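Student: Starting off with a structure, shown below.
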Amino acid sequence: MLSRLQELRKEEETLLRLKAALHDQLNRLKVEELALQSMISSRRGDEMLSSHTVPEQSHDMLVHVDNEASINQTTLELSTKSHVTEEEEEEEEEESDS
């Protein structure tokens, strides 16, 4: 019974580290998404000023952003051995307390 409890605790720790790693990855992807949206917005602004080939260029940008192949080339960092900072550990403790 004691060994089973230890196994469950190890599994819980692993899952918490995985959760933290996925949370970090999600935050990185959100930042990347905002950067891409900003690039698109700035290019649209530049295109409005030049006013030639506007529809074709903006369409190409949207196709590139929505291109499934380019999205699938993004590598996800899912290693459970990633370093968990003290802040993340504190956040995990706070979340588990609620």
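Cβ coordinates are placed from backbone N, Cα and C, and glycine is handled just like the others.
As a published mutagenesis entry, Leu8 to Ala appears in Swiss-Prot alongside the note: Reduced SNAPC4 binding in both the presence or absence of SNAPC1. What Swiss-Prot notes for the published mutagenesis of Leu18 to Ala is this: Minimal effect on SNAPC4 binding in the absence of SNAPC1. Reduced SNAPC4 binding in the presence of SNAPC1.
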Student: Would you count the other CB atoms within 10 A of the CB of Leu8 (mutagenesis position), including those on all shown protein chains?
Tutor: 10
Student: Leu18 (mutagenesis position) has how many other Cβ neighbours within 10 Å of its own Cβ?
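Tutor: Step by step: centre on the Cβ of Leu18 (mutagenesis position), count other Cβ atoms within 10 Å, giving 14.
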Student: To the nearest whole angstrom, what is the C-alpha distance linking Leu18 (mutagenesis position) and Leu8 (mutagenesis position)?
Tutor: 15
Student: Can you check what DSSP calls Leu8 (mutagenesis position), collapsed to helix, strand or coil?
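Tutor: Its secondary structure by DSSP: helix.
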